[in-house]
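Below: one structure, written as structure tokens.
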Amino acid sequence: MEEKPKSTTPPPSVSSLRQKFEQFLDKTDKGFNATRNNYRGPVSSSTGIINDKEKKSHSYFKVREEGSNKRPSSFSASNPITPSSPQSTHSSPIYRGVGYHQYSSVNSGNSYSGSGNNINNIINNSNNSNSNNLYGNNSNNQSSGSLGNFLIDKLEYSAATVTASDLKRERQQLFRNKEEFTMESSSYGGSTIGDDDLDSLNGSSSQQFNHRNSSWADRRERFIKKVMNGQFNEVQMRDELNRLRDIEADKIRAEERRTPSMNMDEFKAIEIERLRKKIYQEELVIFRQEEIEKIQREERIKIEKEYDDKSIISSQERQHIVQQIINQKEDEKGSSPPFPIPLVVNNNNNENNENDNNNNNNNNNNNNNNNNNNNNNNNKNIDLTSFNNNININSNNNEIKNNVIVDSDDEEELERLEQLRRQREIERLREEEEENEDRVERELASRRRQEEDRIKREEEEEEEEQRNYLRRLKELERIKQIEEEEEEERERQSQLQSSQQQQKSSSTQRSSNTVTSTSSSSTGGDSNPSTSQKPTNLLNLMGSNNNISNINTNILSHSIVNSSGGLPPPPPTASHVDNRSRSHTLAGESHSSENTPLVSSIDNNGVNNKMSRSHSGGALSGLALPTAPPLPNQPNVNNSNNNNNNNNINNNHNHSHNHSNNLHQSALKNSSSMSTPSISPSQAGNSATSTVPSSPISASTSMSSPTLVVSPRKDELTTSTGSTRKGSISEREDKKKVSSSSTSSSSSSNGGLSSSGKDHKKDHSSEEKEKEKKSFFNKLFSKEKKDHHSSSKSPSSGSSGGGEVDEKKKKKLSPRVGTPFNVKHDVHVNFNADTGFEGLPKEWEVLIKSNFQEPEVMQHPEEVLDVVKFHAQYQGLASAPAMHAPSIPLTDEPPVTLNDLISLDDPKKIYYNINKIGEGGAGEVFEAINSRTNQTIAIKKMKLKAQNLKTVINEIGMMKNSNHENIVQYIDSYIVADELWVAMEFMSGGCLTEVLDQYRDIQLNESQIAFVCQEVLRGLEYIHKFNRIHRDIKSDNILIGANGEIKLADFGYAAQLTQIRQERNSVVGTPYWMAPELIRGNNYDFKVDVWSLGIMTREMAEGEPPYLEFPPLRALFLLTTQGLPPIRDAHKWSKEFNDFLALCLEKDTEKRASSSSLLHHPFLKRACSGPEFYKAVDAARIEKENQLQNFANLTAI
């Protein structure tokens, strides 16, 4: 037979299925055989190429070897067909060509395999099963045979859908996402078969098949049926397969379009949600089952209870029967398996009984009795029906079956009851636990409410006390103002009366006064006591602390007028008076005449009595101070001037004093215990041979004690001239003008004083003023008297007429009194070398007695009082002078408020995993994670109160404006309820104190100490550069980072120096680390931080700061009096270390080094690195954990 050339193109495409079929019928068997021979060679070669491309491109057409045949496991990537599925068995003709080619590529394609028989059988079966051809009238047996041969030819030796172009197009579509693609029919040389054509091929007039909406399985089955019926040629099968693939690809692409692209996190979230829903559904099913079981159990229990109530046997009998059954089963445990098998034993017995009954049919009654006995003895039936109904068993078989059922029911019933009892017990325990938890929560809530109510009540009470205190202060201020106005009015009247009386009496008593003044100015001081007895008694009465309150105000005013006009000559002084007294510096106001002496008081027996201490300006009665060396003697040149002046003054005094003597005769009897009078500075300075009487604050023989001066009182005091005094000693210049102007007429009538006497008086007054300025008590309380000085000045005596009316209007009390401000609590203290301090508050006395010894108080009174005052202010005692907040803002700009510093965000939404890690005096510290940055930060929570508001604002402002690598970074601050949350940088290494607490086991070497000092100095240099002071440098405020970073923290006590206020004097900080100038209350600057750094350096070297073994008050006293103790084992430390300490701990602030200069010290060159320092931190942390573990083990034992 002549071979036809190989066809390179498929059959031409037609539009109608009938045309295709007619073209198909024209082919004969011969043509088919020729076509088969022509296609064998090329197909095998092309199949090899295809197989190579499949290996290279990793096609989705995978094959599985079943016996000697290989079949693909799937057709396309989007529509897999598993070989194990039942549908895959129907598709063997479709993929038969592929399996054959893969097989023939190995066997050169020259022989048929066993698969040919299989497909022949399939085709023959299909032809035999379809005797009537579906293609129409032209079909016959020959066409059926030719169709079978064609299918054998085309399906066995050629691939159904796989070609090189198919693989290329499939691969391109796989990597071109979401792009439409179809397999065009032109590539196969055929035409596309529509749904109408397929339906017409099937010959069905029913509804057309919907490819788009049908499933893959339906389309596959439809295609297989058509192939099995022989309705497709090669082109049609390819087109149909392409159609099926395109439909599935379109569905997949449409699904991808509806489903947006997602990343891995979203995919995980979706999967988690899907699993959660699945678990929820499963839990719901389980829950429903449990509910159903619960309802069933309840119903069963209800039925059992009703059944028990109807039972004829009692509960005791039932329990007895159950107990017998349990005992019997325990006895049989030795021969029985570990689990009970009651039914098996009963069956065996029953079988034996059945055999006996079969053998002995005549003895039925005996067997029945035996069965009954076995039932009673072995089973102990608790079936209540047998007892209630008393059933008589007639047949042995029925009795055996009943026994088996009863035994099984009894066992199940017991197990069910036991399980029910356990469940009830579990539920009861669960309910009790829930009730306990609810009760605990209610109790906690009630306690929390009670605590909040208590705190609220305490705050309200504090506010009420504050309001009452302010109200009392207002009332006191009002009363005081009224009294001052009344006293000023009386003083004006007395001055007017005294001036009138002086003019009337000056002309009548001039001669007699001249003689009296001459005798009073003698150097020996031997004047007649009788001539001055009456005025002396009057002044003694006025100076007495015991009787001053009993004198009528009008009489006192009259006596003041008489005394201002003139005074009798001074009495002779006793020889035992100490000449070393310097208490004249405490004398009252200056007299009308510069050299007028004070008059001593003489009792009825003619004995000199010292004047009360309250007379000379002291704040307390009965207090004493150590005396001073005697004053230098003055030349006798001014004696004549003194005599002349005394003549003129005493001229007017005798007349006025005679009038007042009769009014106070009754009061003079009580003045016998008066003390020695005081002498004014003018007397002491202008009398060459006069002796200076002892101070009203006592004359002592102690020479070592320093001279102290009594601080002034705020209430009114009567001076030696009779005028009232409302101010402190520093007001004498103002008072001097008043008294001098009131007596100017009398002094001018006698010719005045000589110029030399005036000059000497001025020189001596300036000396006394310098002494007062240097006085300890003035220095201590001078700042608290500034406002009082300006308000207590008395008006001049020469004012009259309209001037008096204007002053009245100015002094008139307004109907509304404003809120008091700058309220002070002055403490008036005196020192006696014999008795110690006098006039101290009770708290101060307790502090001194409990912390100081008597010799220390005598030797260092100023230091003791300094330390006590500092401690009182630091501890906030009630009687301590108030610490006034600085009125200067932190900067020259307007002051910052809390609203300017806080953020309005909710910190609970920003931070999570908030865990407490510590607490202190200022508040609690928490560790949290910032959700925005995913960084660990620290949160400091503080209660907002009026007392700490300024401190909080100061700390936040300082941290916010400080950006340095050695200062803890500030993040933000928030207000949550009544708390302030300050978010800052988290330092995982803790504070330096935690390392120093392990000093016994871990000591820092010099390089590590130098590293800490270097980092701290860098931070101090930064804040000092911006004129800020930290004022609380200590180990607790030095924080350590994860890599050994050192940073400053806690700026609550920090201060900002300004152009106006370049120094500070407020008492803040921690006592053991405070500089001496800060303890004494002197002005200080940046150098206090350097001192604190030196103390902290010693703390790192010795494990604790100096004097830590003493109480704070004692430590402060030792620091101010004895200085710092020498460092322990000084020889172990290098010369540079000791020099660095000396520069830091220099008492003289001028010589003390600054932070910038210390950064260049040679000691800091030995500093180690941060990681090396952190080794010590890590070792201290491990040591602390070990200690805690050991302690926990001990407590557990």
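Including glycine, each Cβ sits where the backbone N, Cα and C put it.
Mutagenesis annotation in Swiss-Prot: Thr585 to Asp, described as Constitutively active; the structure shown retains the original residue.
Quoted from Swiss-Prot for the published mutagenesis Thr585 to Ala: Loss of phosphorylation in response to cAMP.
According to Swiss-Prot, the feature domain 'CRIB' maps to 817-830. Across the domain 'CRIB' (817-830), the model assigns an average pLDDT of 47.
Taken from Swiss-Prot, the feature domain 'Protein kinase' covers 911-1164, and the record attributes it to sequence analysis.
Taking all protein chains in view, 12 other C-beta atoms sit within 10 angstroms of the C-beta of Glu919 (ATP binding site). In the three-state DSSP scheme, Glu919 (ATP binding site) is classed as strand. Annotation source Swiss-Prot lists ATP binding site at Ile917, Gly918, Glu919, Gly920, Gly921, Ala922, Gly923, Glu924, Val925, Lys940.
In the shown protein chains, 22 other C-beta atoms lie within 10 A of the C-beta of Asp1032 (active site, proton acceptor). Here Swiss-Prot flags Asp1032 as active site, proton acceptor.
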Other C-beta atoms that fall within 10 angstroms of the C-beta of Val925 (ATP binding site): 17
Ile917 (ATP binding site) CB neighbourhood, other CB atoms within 10 A: 14
Cβ packing number for Gly923 (ATP binding site), 10 Å threshold: 18
Inter-residue Cα distance where the pair is Asp1032 (active site, proton acceptor) and Gly923 (ATP binding site), in Å: 17
Distance from Asp1032 (active site, proton acceptor) back to Ile917 (ATP binding site), taken between C-alpha atoms, in Å: 22
Where Val925 (ATP binding site) sits in the secondary structure, as DSSP reduces it to three classes: strand
